[in-house]
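In Swiss-Prot this protein carries:
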MUTAGEN   GLY2 to Ala  Loss of myristoylation and localization to the mitochondrial outer membrane but no loss of enzyme activity
DOMAIN    40-152  domain 'FAD-binding FR-type'
BINDING   ARG92, PRO93, TYR94, VAL109, LYS111, PHE114, LYS126, MET127, SER128, THR185  FAD binding site
MUTAGEN   LYS111 to Arg, Ala or His  Km for 2 Fe(III)-[cytochrome b5] similiar to that of wild-type
MUTAGEN   LYS111 to Glu or Gln  2-3 fold decrease in Km for 2 Fe(III)-[cytochrome b5]
Amino acid sequence: MGAQLSTLSRVVLSPVWFVYSLFMKLFQRSSPAITLENPDIKYPLRLIDKEIISHDTRRFRFALPSPQHILGLPIGQHIYLSTRIDGNLVIRPYTPVSSDDDKGFVDLVVKVYFKDTHPKFPAGGKMSQYLENMNIGDTIEFRGPNGLLVYQGKGKFAIRADKKSNPVVRTVKSVGMIAGGTGITPMLQVIRAVLKDPNDHTVCYLLFANQSEKDILLRPELEELRNEHSSRFKLWYTVDKAPDAWDYSQGFVNEEMIRDHLPPPGEETLILMCGPPPMIQFACLPNLERVGHPKERCFTF
């Protein structure tokens, strides 16, 4: 009798075990390995490619631990690069332009601040020049995820007031974005996440400020997204020095630009900002307030 029960249990359990094993294999396949497992640990990643985008802008590609790894960075978060330069520890935040749809690598687009270019900063940018001088095969330490905002999809933003606060989830229909220079990278991250989901009906409005037309980072990528998703992504530029044939705005971000090219204030509108602190403090915040956007619906990366 015991032998019969044992045989019966194997007959009953075998299909169950088969289904369980199949489920586990599928689950494992659908969950790629994550590089940034612990935000307190530094992960050395190897430079595998360097692309010249413009006279002072580069795209750096770093290999993840395996071709099956993803970075593991939530939308809206950033990483820190750290290294020693002239004996001193230098740490800088960056937002990748690649996403977790990309396996095996992470891309950073960086504007290189060369020495003896700007009279106020004769030494140039320490980290950007370090990256510029890296050789293929060299490594640098990544740490993350970091940041106070996460885009959860379908208009939902989880925002914390500080690192110790619990996130508050805001659901919106429109996102107004003001970016200055390299501040475009977190905006592009959010825009791509919205547009890749056909069921996400959030509309993104980007006002992108630069010194000149040649300084506009990632312009081909932005305009391709606008052309493919014209009803869901609105794009406008302003530059300090405009060429003769220029179809966009000229000058610092002002009240008129915000009224004309960002969504109106409302319960279903969120404003995101990223750029030089003087731009945020003196151009963005005062003019957003004049237009009627409340501070609690404005977030600065």
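Placed from the backbone N, Cα and C atoms, the Cβ positions cover glycine too.
With a cut-off of 8 Å between CB atoms and residues at least 6 apart in sequence, the same chain places TYR80, LEU81, MET127 near ARG92 (FAD binding site), listed in sequence order. Secondary structure counts, DSSP: the domain 'FAD-binding FR-type' (40-152) has 7 helix, 56 strand, 50 coil.
Rounded to a whole number, the C-alpha distance linking TYR94 (FAD binding site) with LYS111 (mutagenesis position) is 11 angstrom. On a Cα basis, SER128 (FAD binding site) lies 7 Å away from LYS111 (mutagenesis position).
Residues ARG92, PRO93, TYR94, VAL109, LYS111, PHE114, LYS126, MET127, SER128, THR185 are the ones the record ties to FAD, and the longest Cα gap between any two of them is 20 Å.
For TYR94 (FAD binding site), other Cβ atoms within 10 Å of its Cβ number 22. Model confidence over the domain 'FAD-binding FR-type' (40-152) stands at 96, taken as the mean pLDDT rounded to a whole number. Around LYS126 (FAD binding site), taking its Cβ as the centre, 16 other Cβ atoms fall within 10 Å, counting all chains. In this structure, LYS111 is the one among the recorded positions LYS111, SER128 with the smallest number of other Cβ atoms inside 10 Å of its Cβ.
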